[in-house]
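Going by Swiss-Prot, these are the annotated features:
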- Gly138 to Arg: Strongly reduces citrate binding (MUTAGEN)
- 222-292: domain 'PAS' (DOMAIN)
- 344-541: domain 'Histidine kinase' (DOMAIN)
- Cys478 to Ala: Loss of autophosphorylation (MUTAGEN)
- Cys517 to Ala: Decrease in autophosphorylation (MUTAGEN)
- Cys529 to Ala: Constitutively active (MUTAGEN)
Amino acid sequence: MLQLNENKQFAFFQRLAFPLRIFLLILVFSIFVIAALAQYFTASFEDYLTLHVRDMAMNQAKIIASNDSVISAVKTRDYKRLATIANKLQRDTDFDYVVIGDRHSIRLYHPNPEKIGYPMQFTKQGALEKGESYFITGKGSMGMAMRAKTPIFDDDGKVIGVVSIGYLVSKIDSWRAEFLLPMAGVFVVLLGILMLLSWFLAAHIRRQMMGMEPKQIARVVRQQEALFSSVYEGLIAVDPHGYITAINRNARKMLGLSSPGRQWLGKPIVEVVRPADFFTEQIDEKRQDVVANFNGLSVIANREAIRSGDDLLGAIISFRSKDEISTLNAQLTQIKQYVESLRTLRHEHLNWMSTLNGLLQMKEYDRVLAMVQGESQAQQQLIDSLREAFADRQVAGLLFGKVQRARELGLKMIIVPGSQLSQLPPGLDSTEFAAIVGNLLDNAFEASLRSDEGNKIVELFLSDEGDDVVIEVADQGCGVPESLRDKIFEQGVSTRADEPGEHGIGLYLIASYVTRCGGVITLEDNDPCGTLFSIYIPKVKPNDSSINPIDR
């Protein structure tokens with residue numbers, strides 16, 4: 001039954017909030033420490049006070065015993081003279097009473113005259129005859145007192161009497177109280193301060209633990225470990241100084257780190273990932289879909305700062321292999337291009353069929369025949385010219401779809417004569433190169449549609465005849481405002497920021513690809529209006545990574 005009650009009490013204590021448990025533990029410990037200190041100081045003061053009273057009483061007794069007037073009065077048994085001397089001494093000193101006796105311990109003087117002539121109490125057998133001084137505590141005729149007794153010697157050294165100096169215990173208790181009461185007050189104040197500090201400490205711990213219990217924190221840690229292990233992306237967390245605080249299995253696998261995760265914790269990220277700029281520079285800034293290179297692996301990386309209020313605790317970086325994303329992107333791009341081409345062709349085919357139906361109804365059979373032959377010939381010529389000029393079939397397919405799209409939008413896309421592409425520049429695959437060209441053309445289409453000026457013509461020049469692969473896209477659209485030219489290639493920046501939807505990604509993606517290949521982008525005003533984007537990508541990737549990829 002006792003064990004059951006103890007378990008219930010312990011369970012009740014465990015159910016209390018963790019900061020409250022900390023507060024109670026510190027409070028109990030503080031009370032124990034203060035009680036121990038109080039006991040120590042009280043015992044030390046008791047010893048000091050007892051020793052002090054004894055020394056003082058004995059010194060006073062010996063001074064009185066050596067007084068010539070006292071010696072003379074004891075010899076002659078002069079009660080009146082002894083009373084006069086004793087009364088004067090008691091007025092001038094702080095002892096409570098003095099008793100003077102003869103060599104047989106018979107009282108010659110006592111504060112109570114009725115006690116004179118009677119034997120003194122609490123005498124030590126044989127001490128007076130031997131001339132010994134001693135202390136004794138007990139309840140006598142004056143009450144409970146501490147006494148110092150010393151013999152009175154005559155000129156010949158013989159014991160002729162005894163002096164007893166007494167300090168009442170009640171007086172000693174008052175002295176003790178005068179010291180211990182303020183000391184008790186100090187301890188109470190100290191206990192109050194410790195309670196207050198304990199409460200502040202408990203509140204601080206609660207804030208640091210974000211209001212959670214240790215079990216909740218342990219559960220969150222386990223959940224984080226499970227989340228880190230289950231996420232397909234690579235995850236690395238670093239502190240503000242660039243030291244690894246967490247790394248998951250997929251990150252180690254992609255980066256070629258064979259050791260277990262715990263061995264990498266606390267190591268500088270610069271020793272684990274090269275280059276490590278994405279992990280160490282401006283980690284307080286959020287970054288999304290950044291093309292980077294970690295240990296020779298091309299990745300798409302994201303970064304999110306970890307904060308506690310205004311304090312920066314570090315950052316967490318997630319990344320996936322760019323090859324995997326490129327594969328998915330290529331598949332998606334092909335599907336989108338296929339769907340867009342089908343939609344465009346369907347729209348044109350419906351218009352063409354409506355025209356054809358009208359001509360048939362009007363029995364214009366010759367014109368119907370000419371129309372069918374002309375349409376087929378135009379489409380085939382475009383396809384043949386694209387196949388001949390552009391060796392990469394994905395790029396050729398993209399351009400065919402963009403020509404059809406421009407026609408559907410009421411625009412005209414011209415591929416400048418002399419355009420050709422025999423091979424892709426190093427560092428870019430078909431999907432990435434198509435993304436550069438496609439995004440430039442999409443921006444040109446949108447700019448042309450948003451402007452009431454211009455001839456609605458978009459021109460493309462693409463060539464790899466020289467040392468560089470040159471891409472030029474010109475439109476006569478709304479142009480790029482001067483206020484945006486210095487940051488138009490930053491993520492999220494767009495001339496259509498006021499319109500709903502996600503903007504500011506296409507040019508950022510273009511700049512990322514061109515930067516990686518050591519290329520250069522220029523942005524100029526077109527004549528008479530619009531914009532001319534020019535991109536120069538070297539056929540041989542330069543070793544100098546300090547080249548500025550964007551020239552505005």
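A Cβ is built for glycine as well, from the same backbone N, Cα and C atoms used for every other residue.
The structure, with features from Swiss-Prot marked on it.
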{"residue": "Gly138", "record": "mutagenesis position", "DSSP (3 states)": "strand"}
{"residue": "Cys478", "record": "mutagenesis position", "DSSP (3 states)": "coil"}
{"residue": "Cys517", "record": "mutagenesis position", "DSSP (3 states)": "coil"}
{"residue": "Cys529", "record": "mutagenesis position", "DSSP (3 states)": "coil"}
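When Cα-Cα distances from Cys478 (mutagenesis position) are compared across the mutagenesis positions Gly138, Cys517, Cys529, the shortest belongs to Cys529. For the mutagenesis positions listed here (Cys478, Cys529), the lowest count of other CB atoms within 10 A around the CB belongs to Cys529. Here the mutagenesis positions are Gly138, Cys517, and the one ringed by the most other CB atoms within 10 angstroms is Cys517. Using DSSP to sort the residues of the domain 'PAS' (222-292) gives these counts of helix, strand and coil: 27 helix, 17 strand, 27 coil. Here the C-alpha separation of Cys529 (mutagenesis position) and Cys517 (mutagenesis position) works out to 30 Å. Here the CA atom of Gly138 (mutagenesis position) lies 105 Å from the CA atom of Cys517 (mutagenesis position).
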